[in-house]
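Asker: Right, I'll just put the structure down here and ask away after.
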Amino acid sequence: MSGGKSGSRLSAYSHLKEIGKGGFGVVYAAQRENGEKVAIKRIDKKVPKNRVWTEIQTMKELKKSKYVVEFYEDFVEDGYTYIVMELCEGGSLQAYVREHGALDDATAVHVLRQLISAVSFMHRVNVIHRDLSAGNVFIKDSKKKKMTVKLGDFGLATTLGRGETTCTIVGTPGFIAPQVYDQEYTQSADVYSLGAVLYTMLTARNPPPKGLPPTCGMSPNAARLVEQMMDTDAKKRIPLTQIVLSEFMYENTNENAVIFSREHSRDGRRQRSREPVRSSRDDRSRDGRALIRSSSQPAHSGRAPLSNRPIHDRMPSTSSRGFDSERGRERDRDSGRGTVPPSREDRNRSQLWPIRMDRLEGQRVCTAGGRYIVELDTRCRFEVAAQGNFVKRILIVEVDEMVQTVYVHRIPDRTVRGRNGEEELITLTNNPFVYTSYSQMPKEVQNDYMRLQKMVAVTISGRVAKVTFRRPSQFPDAQAQLMENGDLRIKLPRSVIVRKMDNGEIFNCIDGIATQKQAVSGITLTKVNEVYKYLIRFEQCLNGMDRGMVCFPIVFSAGTNMVGSSPSSLMPSGSSQTSRFPFSNLSNNQPSLVPHSAPFLTKPTSSQRASSANVQRRVSTDENSSPSVAPSKYKIKIDPTTQKVRSIQATDGRVLRCSTSKADQFIFTDPAIRPDDQRFMRTDRVPDRASEMLHTLCERMRKLHQ
């Protein structure tokens with residue numbers, strides 16, 4: 001195909017070569033006048049114009065996602081519609097596995113994580129792909145274990161909510177959810193298709209048109225995830241947001257994981273090798289690098305599968321190992337310390353990627369190596385200091401629906417000095433390096449990331465109380481706190497008893513000074529372990545609540561008959577519930593937050609009882625206060641003349657302004673993501689990270705007009 005007539009839009013492209021052909025048109029590789037390689041899709045004249053328009057609008061809408069084939073431009077010549085887009089020279093994922101064979105588990109997980117990010121972005125803007133298959137996943141970079149892919153071909157995509165959205169049979173056989181054939185489907189159909197793509201990556205074969213595909217030859221966790229994603233019952237199908245929590249994803253994101261090699265016999269059947277192949281990180285670990293031998297990455301863990309954990313509380317339970325195990329009882333007898341929970345290594349391993357920051361917002365720590373700040377429950381930063389207290393780079397870690405992205409902003413040498421905890425944030429650069437997995441990062445960034453992860457998981461989490469038990473019967477003049485990192489603190493009038501989670505060590509800090517430690521023994525040791533066991537079980541009960549209920553942090557007090565009782569026996573039940581387990585009503589204006597769906601809480605039978613069963617969550621108390629926490633997350637500016645709200649600014653530099661030229665238009669600036677302003681109407685899709693600011697701004701405007 002030639003580049004078109006002189007002077008035409010198509011003539012600006014040369015070296016056109018056909019690289020693909022489908023029912024709706026032909027795709028060419030081409031070259032721009034500046035030498036840039038692109039892909040050009042020529043859509044057949046017979047394709048309905050509304051479908052062409054939908055594909056173009058969808059690509060424009062998804063342009064912000066880095067895992068979607070980027071849209072450049074479109075034009076019409078001689079009745080044909082041309083779409084110019086990013087060229088992925090590696091071809092389709094389907095063609096790649098046919099030529100090179102199945103991917104190993106680690107590479108498949110790396111690709112799946114990118115596709116989850118792309119589909120999550122699509123669903124946030126209410127788009128269903130409807131033809132998500134291995135043939136529509138294109139390879140940008142096929143380097144081993146770092147394969148970069150892009151999702152493309154949105155010719156069948158549609159917006160959720162339109163008349164024909166859930167009642168049209170489209171897609172590629174084998175990748176189509178059963179609900180599509182029934183002409184009743186939602187976004188979960190894309191999850192089924194993602195499962196089919198995962199199956200193709202692991203087997204180099206397309207799944208059968210109907211029924212669950214055979215999973216022989218896969219690792220057990222891989223087979224389990226494929227079955228969960230391709231469950232024929234949409235209601236039982238694993239949600240998109242929980243795929244990253246599966247054991248298969250976890251074990252192949254952690255660099256110490258075993259990767260199963262796959263061999264193909266002459267008849268094409270795949271067999272699992274008897275010898276496990278260690279990831280490249282295991283090979284690197286032999287040279288003695290400190291990063292590889294970090295205590296936060298043990299080779300083995302006794303934790304429960306992530307897929308079995310409640311999603312509503314993303315911080316792992318401090319009680320993921322059973323207390324009645326034989327080995328635990330032996331430790332109890334030998335040490336006299338009582339129950340020994342999972343080690344800090346186990347917890348840090350589960351928090352390596354993504355970093356879990358729930359309920360840690362506002363915490364700051366300054367050290368000689370830099371400043372650590374948890375800006376939001378989904379965003380933290382590390383301002384890395386070099387010699388002379390000059391900042392050399394800033395790591396920003398953001399978690400969106402359990403998909404984590406790391407932005408690295410490099411600061412010119414000796415231009416910015418480190419700041420104290422109370423001082424304002426350092427301005428970020430406009431062109432950060434972006435990483436979506438641990439293995440992508442260079443060694444120096446990996447070291448910085450591990451320092452940040454350890455600071456959040458150990459030090460900062462140890463400052464925030466998750467459960468506060470006021471006046472336990474063992475220590476009537478004290479309060480016991482189970483911290484976010486699993487430590488126990490019992491605050492007495494003149495001292496603080498601490499029980500460390502990682503090694504079970506128990507000591508008493510006189511006057512709260514860590515250097516003045518005293519050993520704890522005898523009856524006091526027994527009482528400490530009783531309180532600890534009780535709080536662990538209490539936390540377990542709360543973790544069993546409905547997924548939509550966020551219960552932590554929680555503050556409560558109990559009666560005097562707690563010793564030897566289980567949490568469930570002490571919770572309200574029957575006519576005596578008021579006197580047996582009264583939750584402290586910390587605020588007279590706080591409505592009852594007792595979740596009626598909790599397995600161990602009973603709905604009060606009268607208003608009198610309800611007043612004694614009030615639970616306050618997310619309270620601002622001394623337990624969770626930090627001297628560095630800002631009094632407010634946002635700063636609102638009001639025009640002194642008109643008394644109208646002009647803008648709202650977040651502590652991390654984001655600014656949302658009201659447009660002065662057009663009513664109901666807003667201007668959003670997010671220097672951490674992009675330097676330019678984003679304008680949008682109130683009825684448009686709100687940019688990422690602006691939703692909460694817009695809600696706060698509108699609420700303030702509404703109150704001013706009352």
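Using N, Cα and C of the backbone, Cβ positions are placed for all residues, glycine too.
For reference, Swiss-Prot lists these features for the protein:
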DOMAIN    13-249  domain 'Protein kinase'
BINDING   I19, G20, K21, G22, G23, F24, G25, V26, V27, K41  ATP binding site
MUTAGEN   K41 to M  Loss of function
ACT_SITE  D131  active site, proton acceptor
MUTAGEN   R371 to Q  In it4; induces an arrest in cell division at all stages of development
MUTAGEN   P432 to L  In b1; induces an arrest in cell division at all stages of development
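Buried or exposed, and what's around them? Tell me for each listed feature.
Answerer: Every protein chain shown contributes to the tally, and the Cβ of V27 (ATP binding site) ends up with 19 other Cβ atoms within 10 Å.
There are 23 other CB atoms within 10 A of the CB of K41 (mutagenesis position), with all protein chains counted.
DSSP assigns R371 (mutagenesis position) to a strand.
In the three-state DSSP scheme, P432 (mutagenesis position) is classed as coil. Its Cβ taken as reference, P432 (mutagenesis position) is surrounded by 19 other Cβ atoms within 10 Å in the chains shown.
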Asker: Relative to the Cα of G25 (ATP binding site), which of the recorded positions K41, D131, R371, P432 has the closest Cα?
Answerer: K41
Asker: Neighbour count first, Cβ atoms within 10 Å, every protein chain included; then name which of K21, R371 tops the list of recorded positions.
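Answerer: Of K21, R371, the one with the most crowded Cβ is R371.
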Asker: Restricting to the same chain and to sequence separations of six or more, state which residues have a Cβ under 8 Å from that of I19 (ATP binding site).
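Answerer: Listed in sequence order: V27, Y28, A29, A39, G91.
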Asker: Which has the fewest other Cβ atoms within 10 Å: G25, D131, the recorded positions listed?
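Answerer: It is D131 that, of the recorded positions G25, D131, has the fewest other Cβ atoms within 10 Å.
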Asker: On the three-state reduction of DSSP, what should I expect for V27 (ATP binding site)?
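Answerer: Going by the DSSP assignment, V27 (ATP binding site) falls within a strand, counted as strand.
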Asker: With H, G and I counted as helix, E and B as strand and the rest as coil, say where DSSP puts K41 (mutagenesis position).
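Answerer: Where K41 (mutagenesis position) sits, the three-state DSSP reduction gives strand.
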